[in-house]
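Student: I grabbed these lines from Swiss-Prot:
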ACT_SITE  Asp103  active site
ACT_SITE  Asp105  active site
ACT_SITE  Asp230  active site
ACT_SITE  His232  active site
VARIANT   Phe6 to Leu  In plasmid pINV_F6_M1382
VARIANT   Ser176 to Asn  In plasmid pINV_F6_M1382
VARIANT   Ala182 to Thr  In plasmid pINV_F6_M1382
Amino acid sequence: MKLKFFVLALCVPAIFTTHATTNYPLFIPDNISTDISLGSLSGKTKERVYHPKEGGRKISQLDWKYSNATIVRGGIDWKLIPKVSFGVSGWTTLGNQKASMVDKDWNNSNTPQVWTDQSWHPNTHLRDANEFELNLKGWLLNNLDYRLGLIAGYQESRYSFNAMGGSYIYSENGGSRNKKGAHPSGERTIGYKQLFKIPYIGLTANYRHENFEFGAELKYSGWVLSSDTDKHYQTETIFKDEIKNQNYCSVAANIGYYVTPSAKFYIEGSRNYISNKKGDTSLYEQSTNISGTIKNSASIEYIGFLTSAGIKYIF
């Protein structure tokens, strides 16, 4: 499947090269557009643990949630030939952002639907998040008022969290939810990092009416490589998960207004989703120096929303 994707990516320019006239140079340094914007990022990621020897049932889930994290975003688009363009873009958060985390366990196999342990960590932060993207666009329709094209690209997204303090309810010594307490507010409890590597294909479209322009983009991937690192500071245990060939879908839309022939103010919103899928876990206990790998024992699911407003300039 990966080979098919990269073949498609390489073929996009070739498909449309035949449409270029002999008077049109292969590269046009002047035909470049740039954009910069400020925006907001909200999302939720679910980190799950399963017990392979008990039918693969879920035994733990950590929900990391954040809202309205401030981001700065930028991009460059370069028309290589009339119907093919190359783009580079990315965004990053600005400083620590407020978040929350809930950790829930189901340790009793006799009542697998009833949670046994739960902790709440309102003093959680999204320490940083960022993304970069490379893509090629091949335009099937390329008129002044409307465009429709194929897109093939690659993007990487990173997220880093830190949970401090928190309160808990645990089941201990054969009891049920019989221990309640709280961690010191300044004590580190869990650190969590994610990395998503996403080759994708999709469709992109634009429509212009007078000074208004509308755009939409749909991206899909079945080849996502996800990985994470979960560090429990109290037990000195590190979990590393890897999930291959997850599904990814992104839908984006924007509207803009040209204040000059070369400058456009715009607003944009997107929804990004990576579906849940099981993978392998590697664990390491620092205190005992014990390590191991468990197959089909972890999963990652992610949903995120990004909105931004900015300016695009065409040279």
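One is the number of the first residue shown, and numbering goes on along the chain from there.
Every residue gets a Cβ built from N, Cα and C, even glycine.
Original residues fill every noted site, and no substitution is shown.
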Student: How many Å lie between the Cα of Asp105 (active site) and the Cα of Asp230 (active site)?
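Tutor: If we compare the Cα positions of Asp105 (active site) and Asp230 (active site), the gap is 15 Å.
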Student: Looking at the active-site residues Asp103, Asp230, His232, whose Cα is closest in space to that of Ser176 (variant position)?
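Tutor: Going through Asp103, Asp230, His232 one by one, the Cα closest to that of Ser176 (variant position) is Asp103.
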Student: Can you tell me how far the Cα of Asp103 (active site) sits from the Cα of His232 (active site), in Å?
Tutor: 12
Student: I need the CA-to-CA distance for His232 (active site) versus Ala182 (variant position), whole Å please.
Tutor: 16
Student: Between the Cα atoms of Ala182 (variant position) and Asp230 (active site), what distance do you get, rounded to the nearest Å?
Tutor: 21
Student: Among the recorded positions Asp103, Asp105, Ser176, which residue has the largest number of other Cβ atoms within 10 Å of its own Cβ?
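Tutor: Going through Asp103, Asp105, Ser176 one by one, the largest Cβ count within 10 Å is at Asp103.
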Student: Count the Cβ atoms, other than its own, that fall within 10 Å of the Cβ of His232 (active site), considering every protein chain shown.
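Tutor: So the number of other Cβ atoms within 10 Å of His232 (active site) is 17.
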Student: Mind giving me a neighbour count for Asp230 (active site)? Other Cβ atoms within 10 Å of its Cβ, every protein chain shown.
Tutor: 21
